[in-house]
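Student: Below is one structure. I have some questions about it.
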Amino acid sequence: MSLNNITFCVSQDLDVPLKVKIKSLEGHKPLLKPSQKILNPELMLIGSNVFPSSDLIVSLQVFDKERNRNLTLPIYTPYIPFRNSRTWDYWLTLPIRIKQLTFSSHLRIILWEYNGSKQIPFFNLETSIFNLKDCTLKRGFESLKFRYDVIDHCEVVTDNKDQENLNKYFQGEFTRLPWLDEITISKLRKQRENRTWPQGTFVLNLEFPMLELPVVFIEREIMNTQMNIPTLKNNPGLSTDLREPNRNDPQIKISLGDKYHSTLKFYDPDQPNNDPIEEKYRRLERASKNANLDKQVKPDIKKRDYLNKIINYPPGTKLTAHEKGSIWKYRYYLMNNKKALTKLLQSTNLREESERVEVLELMDSWAEIDIDDALELLGSTFKNLSVRSYAVNRLKKASDKELELYLLQLVEAVCFENLSTFSDKSNSEFTIVDAVSSQKLSGDSMLLSTSHANQKLLKSISSESETSGTESLPIVISPLAEFLIRRALVNPRLGSFFYWYLKSESEDKPYLDQILSSFWSRLDKKSRNILNDQVRLINVLRECCETIKRLKDTTAKKMELLVHLLETKVRPLVKVRPIALPLDPDVLICDVCPETSKVFKSSLSPLKITFKTTLNQPYHLMFKVGDDLRQDQLVVQIISLMNELLKNENVDLKLTPYKILATGPQEGAIEFIPNDTLASILSKYHGILGYLKLHYPDENATLGVQGWVLDNFVKSCAGYCVITYILGVGDRHLDNLLVTPDGHFFHADFGYILGQDPKPFPPLMKLPPQIIEAFGGAESSNYDKFRSYCFVAYSILRRNAGLILNLFELMKTSNIPDIRIDPNGAILRVRERFNLNMSEEDATVHFQNLINDSVNALLPIVIDHLHNLAQYWRT
């Protein structure tokens, strides 16, 4: 049997510098019109606005895309004056050898033009140095196409047969006939020079060296860890600044200051980098030969206290090099401490083979971590697939009720598991689903278990997904997504929330759309019918809301239209068969009550709709179109979680976490609980006690209200004071502080959170004097109970701060407005409210002072009066 021989060389054997030829730039952008030259004469200083073949300079730089670090300094083409075309034909030799390249090495190409005497970027491009499909070094010609008006985006021209044939000819794949080759090559080159592109489209032509043999990338593994200690020159742990190089940046910034203080500042480009000496010491210290010695090491009392201090740091705290070294040194001693695992992973460089292998083995023997630590491992910081799979395995032990509390954040965490983001390539945990059959099949028969045989397919998906459409490619389901899908298939309630969370977030996140398709394809007929009914209900409610909003008439006319729409559109739908409400899938509705439904006076015309359940109970909800409810949904979910945490400690503060579900980016439903605003209560009853007396009077009680009602009021006030303080809820006024007839106090409208507030000098806690008056005054026993409830609630929530902070950490990349403004700052503000650096006694004193300041504050009272005055003039 004959074998095909393939001759090639490996990149590690090539001790020659990398060369790239900048050939030419085709295309031109629209020039300035005469009117533009008159109105904006400064634009004429930019050459490309005036001349079709304006002067350009090209810079090349090699960078490692996976590790986010530069490998060389940029080098530039010389100045060449152009006439009719932009042609350089100039070889650039980069200061790096081929054997030093990594597989993720890319070329950063920047075209520079002149704005007067100053150089400015014309366009930024990048291209890989190795072919992603076969791991070979690029050879021959390559063309990069880009549009001038699409920033930082380019693509390799793959449909150019002439260029492909030229490459094959120079690589020796065609039989050479000198008399014919000369004619053919000159004709092919002339065709390439005469090709035209649409205005605004450019093509940069490059040429890589035409080596005789293909060069295959191979990374050799050195077994002796101590011999593999990098120097400053090739240290892969050093991070560099990835900003675009600007040749006009000053290297020294000088400020004169005054005669007493010097403010001379030097720019140090190495300041953010790791210290090479410390890096070298770290690698020596963690060499595999020391592992056996570390197993016997135990800390003394002082060191043990130091380790406990590190372990108790809140999530997201960055450890110093010394702290990381201490955790690593005593890793075997800490194996029984479940809280120490996340700190160990922070202290480990998972890109180092020896460290990664050892830590992953340790994880299997580590004490089982809590759910809050598992959630931390699913954040954007931990990209190693094995670590994330470990966290998913821990989540598998959580109950459906627990999973529902964290489901919103887990859906966001799925976005971190895009295949291309992982630092390791052992993607054996992924599930591959056929995208075509997923539209037709259901059940598990269409799943393909990933093994070594299809890892090649997995890699091709990640490399080809950028150039080819994802519609015909297989869907890659990460371990977390697969876990959520399987749990959602088993539990219809969980499945309903999972569907709507994906639906509301998938508009700008294509990966979530793939997960939604996979989930839908595996639903059985009954579950699919349930969700189909919910979708039809939401579509009808949206149509009703938009129809009423378009009606420019009185509220009475809108009410008539609402009654008509409910009777003709909603009632026929819910009468066919009971529908599980998306807000609460356990509630089945079978009819609608138009007589108790209404349209609110607002520019968005939200609808309050009353449904009749199969238990013959009314269910009120509000449906809005044109408002993003995802922030309110997050806040209510966190309030529900905090309520469960308090109840787990046998502390029931009578909270009212009404349900909110965003069914899209600009629409959603809200559970409507019968209530009155504090502004309305004070206007009608001149006090909260008068309102409570009307519904539940008791002549024998001191304040004239039944004891359990007043108990509800005191407890719920304490709970919401603590929670809104921690979440930094802003824009608090008497119109979004609500009270139910049985004394439950709660907040509504969470448009401003995490310290954001439209008013100046907002209070840290909203505690109106009317509430203290309803307690019986600041000297009453109810006020003392209120304070004690606050202290207990604050203490319990501080003990669970890690869980809450991890949930916010998972929402960093979400579209929540007040998180999107400053994701890191938002989490920092929540952490500050917990005051985790304080002892239990100091935290209680802090909250006592907070209550005192809120009770005695005058500015919030003035702002409330101004708000009431503004509301009066609006109505």
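Using N, Cα and C of the backbone, Cβ positions are placed for all residues, glycine too.
Okay, so Swiss-Prot annotates it like this:
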- 14-188: domain 'C2 PI3K-type' (DOMAIN)
- 293-526: domain 'PIK helical' (DOMAIN)
- 593-859: domain 'PI3K/PI4K catalytic' (DOMAIN)
- Asp731 to Ala: Loss of kinase activity and no vacuolar carboxypeptidase Y (PCR1) sorting to the vacuole (MUTAGEN)
- Asn736 to Lys: Loss of kinase activity and no vacuolar carboxypeptidase Y (PCR1) sorting to the vacuole (MUTAGEN)
- Asp749 to Glu: Loss of kinase activity and no vacuolar carboxypeptidase Y (PCR1) sorting to the vacuole (MUTAGEN)
Student: Roughly how many Å separate the Cα of Asn736 (mutagenesis position) from that of Asp749 (mutagenesis position), to the nearest whole number?
Tutor: 6
Student: Using all protein chains in view, find how many other C-beta atoms are within 10 Å of the C-beta of Asn736 (mutagenesis position).
Tutor: 18
Student: Could you round the CA separation between Asp749 (mutagenesis position) and Asp731 (mutagenesis position) to a whole angstrom and send it over?
Tutor: 9
Student: Just to confirm: which same-chain residues, 6+ apart in sequence, have a Cβ under 8 Å from the Cβ of Asp731 (mutagenesis position)?
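Tutor: The answer is Asp749, Gly751, Tyr752, Asp757, Pro758, Lys759, Pro762.
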Student: Using a 10 Å cut-off, grab the number of neighbouring Cβ atoms around the Cβ of Asp749 (mutagenesis position), all chains included.
Tutor: 15
Student: Across the domain 'PIK helical' (293-526), what is the average pLDDT of the model, as a whole number?
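Tutor: The answer is 79, the mean pLDDT of the model over that range.
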